[in-house]
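Take a look at the structure below.
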Amino acid sequence: MVDRLVNSEANTRRIASVENCFGSSGVPLAMQGRVLVGEGVLTKMCRKRPKSRQFFLFNDILVYGNIVIGKKKYNKQHIMPLEEVSLESIADNQTYRNGWYIRTTTKSFVVFAATSTEKQEWMAHINKCVEDLLRKSGKKPVENHAAVWVPDTDASVCMHCKKTQFTFIQRRHHCRNCGAVVCAGCSAKKFLLPQQSTKALRVCDACYERLKHVPSSLGSGEDSAAATGAASGNKLNTTAGDSSNDEDSDEETASPGGESHDEPRFYGDNSVLSAVEDSSTITSPSSATTGSLEAPQVTPSVQSSPAAVATTGSHC
(Lines of atoms letter the chains of each structure in order from A and count residues from 1; the text may use other names and numbers.)
(Lines give C-alpha, C1' and ligand atoms only; values in the text may rest on other atoms or scores of the structure.)
Protein backbone atom coordinates (compact mmCIF):
# COMPACT_ATOMS: atom_id res chain seq x y z
CA MET A 1 0.00 0.00 0.00
CA VAL A 2 1.07 3.56 -0.64
CA ASP A 3 0.60 4.36 3.07
CA ARG A 4 3.93 2.76 3.86
CA LEU A 5 5.63 5.30 1.59
CA VAL A 6 4.37 8.31 3.55
CA ASN A 7 7.55 8.86 5.55
CA SER A 8 9.98 7.16 3.19
CA GLU A 9 13.05 8.90 1.80
CA ALA A 10 12.14 7.72 -1.69
CA ASN A 11 8.77 9.48 -1.55
CA THR A 12 10.32 12.67 -0.17
CA ARG A 13 12.89 12.62 -2.95
CA ARG A 14 10.30 12.07 -5.67
CA ILE A 15 8.06 14.91 -4.52
CA ALA A 16 11.05 17.25 -4.23
CA SER A 17 12.01 16.33 -7.79
CA VAL A 18 8.51 17.16 -9.05
CA GLU A 19 8.61 20.52 -7.26
CA ASN A 20 11.98 21.24 -8.83
CA CYS A 21 10.67 20.40 -12.32
CA PHE A 22 7.90 23.00 -11.93
CA GLY A 23 10.20 25.54 -10.29
CA SER A 24 8.71 28.92 -9.49
CA SER A 25 5.74 28.29 -11.81
CA GLY A 26 4.32 25.73 -9.37
CA VAL A 27 3.29 25.61 -5.74
CA PRO A 28 4.92 23.46 -3.01
CA LEU A 29 3.57 19.92 -3.15
CA ALA A 30 5.23 18.34 -0.11
CA MET A 31 2.93 17.99 2.90
CA GLN A 32 2.37 15.55 5.75
CA GLY A 33 0.75 12.34 4.55
CA ARG A 34 1.10 13.03 0.83
CA VAL A 35 2.48 10.29 -1.40
CA LEU A 36 3.46 10.40 -5.06
CA VAL A 37 1.65 7.37 -6.48
CA GLY A 38 2.52 7.66 -10.17
CA GLU A 39 3.63 9.84 -13.06
CA GLY A 40 3.71 9.88 -16.83
CA VAL A 41 2.72 11.61 -20.05
CA LEU A 42 -0.84 11.65 -21.36
CA THR A 43 -2.31 13.38 -24.40
CA LYS A 44 -4.91 15.89 -23.26
CA MET A 45 -7.55 17.26 -25.60
CA CYS A 46 -7.39 21.01 -25.31
CA ARG A 47 -9.79 23.46 -26.87
CA LYS A 48 -8.01 23.64 -30.22
CA ARG A 49 -5.89 20.50 -30.47
CA PRO A 50 -4.49 17.51 -28.55
CA LYS A 51 -1.34 18.21 -26.55
CA SER A 52 1.07 16.21 -24.40
CA ARG A 53 0.87 16.93 -20.68
CA GLN A 54 2.88 15.56 -17.77
CA PHE A 55 0.65 14.09 -15.06
CA PHE A 56 1.51 13.32 -11.44
CA LEU A 57 -0.86 11.23 -9.35
CA PHE A 58 -0.68 11.77 -5.59
CA ASN A 59 -2.83 10.01 -3.00
CA ASP A 60 -4.97 13.15 -2.59
CA ILE A 61 -4.48 15.28 -5.72
CA LEU A 62 -3.90 14.94 -9.47
CA VAL A 63 -1.35 17.40 -10.86
CA TYR A 64 -0.50 18.13 -14.48
CA GLY A 65 1.45 20.70 -16.43
CA ASN A 66 2.86 21.70 -19.80
CA ILE A 67 6.05 20.02 -20.93
CA VAL A 68 8.68 22.69 -21.58
CA ILE A 69 11.53 22.47 -24.10
CA GLY A 70 13.74 19.45 -23.49
CA LYS A 71 11.14 17.76 -21.29
CA LYS A 72 13.19 18.72 -18.26
CA LYS A 73 10.88 21.39 -16.89
CA TYR A 74 7.13 21.87 -16.61
CA ASN A 75 4.96 24.96 -16.25
CA LYS A 76 1.30 25.98 -15.94
CA GLN A 77 0.72 23.65 -13.03
CA HIS A 78 -2.85 22.51 -12.42
CA ILE A 79 -4.01 20.74 -9.26
CA MET A 80 -7.23 18.72 -9.03
CA PRO A 81 -8.48 17.41 -5.65
CA LEU A 82 -9.01 13.67 -6.00
CA GLU A 83 -12.13 13.74 -3.83
CA GLU A 84 -13.84 15.56 -6.72
CA VAL A 85 -12.46 13.35 -9.51
CA SER A 86 -14.60 10.93 -11.48
CA LEU A 87 -13.42 8.83 -14.43
CA GLU A 88 -15.32 7.42 -17.39
CA SER A 89 -13.81 5.23 -20.08
CA ILE A 90 -14.26 6.11 -23.76
CA ALA A 91 -14.72 3.23 -26.18
CA ASP A 92 -12.11 2.91 -28.93
CA ASN A 93 -13.07 3.50 -32.54
CA GLN A 94 -11.22 3.80 -35.85
CA THR A 95 -10.11 7.35 -35.14
CA TYR A 96 -9.02 7.42 -31.51
CA ARG A 97 -8.35 4.99 -28.70
CA ASN A 98 -7.17 4.54 -25.12
CA GLY A 99 -9.09 7.56 -23.85
CA TRP A 100 -11.17 8.46 -20.81
CA TYR A 101 -12.90 11.41 -19.21
CA ILE A 102 -11.45 13.09 -16.14
CA ARG A 103 -14.22 15.08 -14.48
CA THR A 104 -14.38 17.44 -11.50
CA THR A 105 -16.85 20.08 -10.38
CA THR A 106 -14.83 22.91 -11.93
CA LYS A 107 -13.05 21.29 -14.87
CA SER A 108 -13.53 18.28 -17.13
CA PHE A 109 -11.56 17.00 -20.10
CA VAL A 110 -10.41 13.92 -21.99
CA VAL A 111 -6.99 12.30 -21.97
CA PHE A 112 -5.49 9.54 -24.08
CA ALA A 113 -2.77 7.05 -23.19
CA ALA A 114 -0.30 5.60 -25.66
CA THR A 115 -1.48 2.02 -25.10
CA SER A 116 -4.45 0.18 -23.64
CA THR A 117 -2.24 -1.13 -20.84
CA GLU A 118 -1.24 2.40 -19.83
CA LYS A 119 -4.89 3.44 -19.88
CA GLN A 120 -5.80 0.56 -17.56
CA GLU A 121 -2.91 1.40 -15.23
CA TRP A 122 -3.82 5.07 -14.99
CA MET A 123 -7.53 4.48 -14.46
CA ALA A 124 -6.97 1.73 -11.89
CA HIS A 125 -4.52 3.78 -9.83
CA ILE A 126 -6.61 6.96 -9.94
CA ASN A 127 -9.79 5.11 -8.98
CA LYS A 128 -7.97 3.33 -6.15
CA CYS A 129 -6.66 6.63 -4.77
CA VAL A 130 -10.12 8.21 -4.99
CA GLU A 131 -11.75 5.24 -3.24
CA ASP A 132 -9.14 5.22 -0.45
CA LEU A 133 -9.43 8.98 0.04
CA LEU A 134 -13.24 8.95 0.24
CA ARG A 135 -13.21 5.97 2.59
CA LYS A 136 -10.80 7.65 4.99
CA SER A 137 -12.61 10.99 4.91
CA GLY A 138 -16.10 9.55 5.06
CA LYS A 139 -17.19 11.81 2.21
CA LYS A 140 -19.51 10.79 -0.62
CA PRO A 141 -18.49 10.92 -4.30
CA VAL A 142 -19.25 14.17 -6.10
CA GLU A 143 -22.27 13.75 -8.37
CA ASN A 144 -22.19 16.92 -10.46
CA HIS A 145 -19.26 17.75 -12.71
CA ALA A 146 -18.35 20.46 -15.17
CA ALA A 147 -19.27 19.80 -18.80
CA VAL A 148 -16.65 18.72 -21.29
CA TRP A 149 -16.16 21.32 -24.00
CA VAL A 150 -16.78 20.34 -27.61
CA PRO A 151 -13.51 21.02 -29.50
CA ASP A 152 -13.42 24.04 -31.81
CA THR A 153 -12.60 21.81 -34.77
CA ASP A 154 -15.78 19.78 -34.29
CA ALA A 155 -18.10 22.71 -34.98
CA SER A 156 -17.94 24.75 -38.19
CA VAL A 157 -21.35 26.30 -37.46
CA CYS A 158 -23.11 27.35 -34.27
CA MET A 159 -24.51 24.30 -32.49
CA HIS A 160 -27.47 26.37 -31.24
CA CYS A 161 -28.85 28.31 -34.21
CA LYS A 162 -27.27 26.03 -36.85
CA LYS A 163 -26.78 29.09 -39.05
CA THR A 164 -23.75 31.15 -38.06
CA GLN A 165 -20.61 30.02 -39.90
CA PHE A 166 -17.49 30.43 -37.79
CA THR A 167 -14.79 32.58 -39.36
CA PHE A 168 -11.94 34.82 -38.23
CA ILE A 169 -14.57 37.47 -37.49
CA GLN A 170 -17.37 35.20 -36.29
CA ARG A 171 -15.66 33.63 -33.30
CA ARG A 172 -16.48 30.42 -31.53
CA HIS A 173 -17.65 30.55 -27.92
CA HIS A 174 -18.28 27.78 -25.41
CA CYS A 175 -21.27 27.45 -23.14
CA ARG A 176 -19.85 26.87 -19.66
CA ASN A 177 -22.87 24.84 -18.65
CA CYS A 178 -23.22 22.31 -21.49
CA GLY A 179 -19.92 22.70 -23.37
CA ALA A 180 -21.48 23.41 -26.78
CA VAL A 181 -19.73 25.60 -29.37
CA VAL A 182 -21.99 28.57 -30.07
CA CYS A 183 -21.89 31.98 -31.74
CA ALA A 184 -21.87 35.32 -29.91
CA GLY A 185 -25.55 35.89 -30.65
CA CYS A 186 -26.53 32.59 -29.09
CA SER A 187 -24.43 33.14 -25.97
CA ALA A 188 -25.02 36.78 -25.13
CA LYS A 189 -25.93 36.08 -21.50
CA LYS A 190 -24.00 35.07 -18.42
CA PHE A 191 -25.11 32.96 -15.50
CA LEU A 192 -23.55 32.29 -12.12
CA LEU A 193 -22.40 28.66 -11.90
CA PRO A 194 -21.10 28.55 -8.30
CA GLN A 195 -19.28 25.25 -8.67
CA GLN A 196 -17.16 26.66 -11.49
CA SER A 197 -16.60 30.29 -10.56
CA THR A 198 -17.62 33.12 -8.27
CA LYS A 199 -18.28 35.21 -11.38
CA ALA A 200 -21.10 34.82 -13.89
CA LEU A 201 -20.01 32.76 -16.90
CA ARG A 202 -21.02 32.68 -20.55
CA VAL A 203 -23.86 30.26 -21.26
CA CYS A 204 -25.90 29.50 -24.37
CA ASP A 205 -29.47 30.77 -24.65
CA ALA A 206 -30.94 27.30 -24.13
CA CYS A 207 -29.05 26.77 -20.88
CA TYR A 208 -29.83 30.29 -19.69
CA GLU A 209 -33.56 29.79 -20.15
CA ARG A 210 -33.45 26.49 -18.32
CA LEU A 211 -31.21 27.67 -15.49
CA LYS A 212 -33.13 30.85 -14.71
CA HIS A 213 -36.32 28.87 -14.09
CA VAL A 214 -34.77 26.49 -11.58
CA PRO A 215 -36.65 26.88 -8.26
CA SER A 216 -34.50 28.48 -5.57
CA SER A 217 -35.87 26.02 -3.01
CA LEU A 218 -33.89 23.11 -4.44
CA GLY A 219 -31.35 21.88 -1.97
CA SER A 220 -28.46 20.27 -3.76
CA GLY A 221 -26.72 19.34 -6.98
CA GLU A 222 -26.56 21.18 -10.29
CA ASP A 223 -30.07 22.59 -9.98
CA SER A 224 -29.19 23.99 -6.58
CA ALA A 225 -26.16 25.69 -8.08
CA ALA A 226 -28.35 27.03 -10.84
CA ALA A 227 -30.84 28.30 -8.30
CA THR A 228 -28.04 30.09 -6.49
CA GLY A 229 -27.08 31.67 -9.78
CA ALA A 230 -30.62 32.79 -10.46
CA ALA A 231 -30.96 34.27 -7.00
CA SER A 232 -27.67 36.11 -7.34
CA GLY A 233 -28.73 38.01 -10.42
CA ASN A 234 -27.44 37.16 -13.88
CA LYS A 235 -26.73 39.46 -16.74
CA LEU A 236 -26.05 39.99 -20.41
CA ASN A 237 -22.56 39.18 -21.58
CA THR A 238 -20.71 42.48 -21.80
CA THR A 239 -17.36 41.06 -22.88
CA ALA A 240 -16.35 41.19 -26.52
CA GLY A 241 -14.46 37.92 -26.53
CA ASP A 242 -14.67 34.50 -25.02
CA SER A 243 -12.58 35.19 -21.95
CA SER A 244 -11.75 31.62 -21.18
CA ASN A 245 -8.18 32.62 -20.34
CA ASP A 246 -7.02 29.08 -21.03
CA GLU A 247 -3.53 28.07 -21.97
CA ASP A 248 -4.52 26.63 -25.33
CA SER A 249 -3.16 29.63 -27.18
CA ASP A 250 -2.42 29.78 -30.88
CA GLU A 251 1.29 30.28 -30.30
CA GLU A 252 1.56 27.03 -28.38
CA THR A 253 2.62 24.24 -30.72
CA ALA A 254 0.92 20.87 -30.64
CA SER A 255 2.92 17.80 -29.80
CA PRO A 256 3.27 15.71 -32.96
CA GLY A 257 1.78 12.22 -33.02
CA GLY A 258 4.16 9.40 -32.29
CA GLU A 259 6.43 11.59 -30.17
CA SER A 260 8.44 9.66 -27.61
CA HIS A 261 7.11 9.80 -24.08
CA ASP A 262 7.85 8.62 -20.58
CA GLU A 263 6.18 5.32 -19.78
CA PRO A 264 3.96 5.73 -16.72
CA ARG A 265 5.57 4.75 -13.45
CA PHE A 266 3.63 3.83 -10.34
CA TYR A 267 4.96 3.42 -6.83
CA GLY A 268 4.20 1.48 -3.71
CA ASP A 269 1.16 -0.65 -4.50
CA ASN A 270 1.93 -3.82 -6.43
CA SER A 271 -1.68 -4.97 -6.13
CA VAL A 272 -2.80 -2.48 -8.77
CA LEU A 273 -1.75 -3.74 -12.19
CA SER A 274 1.95 -3.33 -13.00
CA ALA A 275 3.16 -1.00 -10.27
CA VAL A 276 6.92 -0.63 -10.06
CA GLU A 277 9.17 -1.34 -7.10
CA ASP A 278 9.10 1.06 -4.16
CA SER A 279 12.80 1.72 -4.55
CA SER A 280 12.33 3.27 -7.99
CA THR A 281 13.14 6.93 -8.15
CA ILE A 282 11.18 9.52 -10.09
CA THR A 283 11.50 9.17 -13.83
CA SER A 284 13.69 11.74 -15.48
CA PRO A 285 11.50 13.83 -17.79
CA SER A 286 14.08 13.39 -20.52
CA SER A 287 14.01 9.58 -20.53
CA ALA A 288 11.45 8.14 -22.91
CA THR A 289 10.09 5.25 -24.87
CA THR A 290 8.22 5.42 -28.12
CA GLY A 291 4.43 5.26 -28.16
CA SER A 292 1.94 6.23 -30.84
CA LEU A 293 -0.80 8.65 -29.81
CA GLU A 294 -3.64 8.98 -32.27
CA ALA A 295 -5.35 12.33 -32.63
CA PRO A 296 -8.88 12.00 -31.24
CA GLN A 297 -12.02 12.99 -33.10
CA VAL A 298 -15.61 12.97 -31.97
CA THR A 299 -19.06 13.97 -33.06
CA PRO A 300 -20.27 17.05 -31.17
CA SER A 301 -23.52 16.91 -29.30
CA VAL A 302 -25.31 19.38 -27.05
CA GLN A 303 -25.93 17.77 -23.70
CA SER A 304 -24.75 18.03 -20.13
CA SER A 305 -21.72 15.91 -20.99
CA PRO A 306 -21.10 16.26 -24.75
CA ALA A 307 -19.52 13.24 -26.38
CA ALA A 308 -16.59 15.37 -27.32
CA VAL A 309 -13.03 15.76 -26.27
CA ALA A 310 -11.92 19.11 -24.99
CA THR A 311 -11.58 21.13 -21.83
CA THR A 312 -13.73 23.13 -19.47
CA GLY A 313 -13.11 25.95 -17.09
CA SER A 314 -10.65 28.78 -17.26
CA HIS A 315 -7.59 26.71 -18.12
CA CYS A 316 -6.65 24.00 -20.57
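Glycine too: its Cβ is placed from the backbone N, Cα and C atoms.
According to Swiss-Prot, the feature Zn(2+) 1 binding site maps to Cys158, Cys161, Cys183, Cys186. Mapped onto three states, the DSSP output places Cys183 (Zn(2+) 1 binding site) in coil. Long-range Cβ proximity for Cys183 (Zn(2+) 1 binding site), meaning a same-chain Cβ under 8 A and a gap of 6 or more residues, is found for Cys158, His160, Cys161, Thr164, Phe166, Gln170, Arg171, Arg172, His173.
Positions annotated as Zn(2+) 2 binding site by Swiss-Prot: Cys175, Cys178, Cys204, Cys207. There are 29 other Cβ atoms within 10 Å of the Cβ belonging to Cys204 (Zn(2+) 2 binding site).
Mapped onto DSSP classes, the domain 'PH' (35-131) shows 22 helix, 49 strand, 26 coil. Residues annotated as domain 'PH' in Swiss-Prot, with sequence analysis given as evidence: 35-131.
Quoted from Swiss-Prot, the note on the mutagenesis of Lys48 to Glu is: Increase in late endosome size. Loss of binding to various phosphoinositides, but no loss of binding to phosphatidylinositol 3-phosphate (PtdIns3P). Localization to the cell cortex and endosomes is not affected. The 10 Å shell around the Cβ of Lys48 (mutagenesis position) contains 19 further Cβ atoms across the protein chains shown.
In Swiss-Prot, the entry for mutagenesis Arg176 to Gly states: No localization to the endosomes. Present at the plasma membrane and in the cytosol. Loss of binding to PtdIns3P. The structure shown retains the original residue. Counting every protein chain shown, the Cβ of Arg176 (mutagenesis position) has 25 other Cβ atoms within 10 Å. Reduced to three states, the DSSP call for Arg176 (mutagenesis position) is coil.
Across all of the domain 'PH' (35-131), the predicted model scores a mean pLDDT of 90. Within 8 Å of the centroid of the Cβ atoms of Cys158, Cys161, Cys183, Cys186, where the record puts Zn(2+) 1, the same chain has further Cβ atoms from Val157, Met159, His160, Lys162, Lys163, Thr164, Val182, Ala184, Gly185, Ser187. For the recorded site, Cys207 (Zn(2+) 2 binding site), the DSSP three-state label reads helix. Geometry remark: Cys175 (Zn(2+) 2 binding site) versus Cys186 (Zn(2+) 1 binding site), CA distance 9 Å. Of the listed binding-site residues, namely Cys158, Cys161, Cys175, Cys186, Cys207, the sparsest CB environment within 10 A is found at Cys161. The distance from the Cα of Cys207 (Zn(2+) 2 binding site) to the Cα of Arg176 (mutagenesis position) comes to 9 Å.
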